[in-house]
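**Student:** This is the structure, below, for whatever I ask next.
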Amino acid sequence: MLVLITYDVQTSSMGGTKRLRKVAKACQNYGQRVQNSVFECIVDSTQLTSLKLELTSLIDEEKDSLRIYRLGNNYKTKVEHIGAKPSIDLEDPLIF
């Protein structure tokens with residue numbers, strides 16, 4: 001299923017900057033950054049549970065915000081991209 005992860009981490013303190021880097025790194029382990037603080041991730045339910053647990057352990061719920069949108073398996077008709085940074089098909093093979 002495709003999930004969209006968005007987050008807002010307060011970075012006015014040193015701890016916030018560190019949390020921001022850790023949240024971004026955790027999201028990169030599961031998906032592709034599509035904008036600042038926005039990731040598209042193709043995950044199954046077990047991976048989503050693991051990702052949620054990891055992210056909630058990293059953020060400060062008093063200062064930070066995390067949103068997870070489940071777009072499901074039939075997401076291709078629900079996502080439209082306009083403008084710079086062409087879309088990447090997350091299900092295509094990656095060639096390095």
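Note: Cβ is positioned from N, Cα and C throughout, glycine not excepted.
According to Swiss-Prot, the record shows the following:
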type: MUTAGEN; residues: D8 to N; note: Loss of dsDNase activity
type: BINDING; residues: D8; note: Mg(2+) binding site
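Could you place the listed features in the three-dimensional structure?
**Tutor:** Annotation for D8 (mutagenesis position): spatial neighbours S37, D64, S65, criterion Cβ-Cβ under 8 Å with sequence separation of six or more.
Reduced to three states, the DSSP call for D8 (mutagenesis position) is strand.
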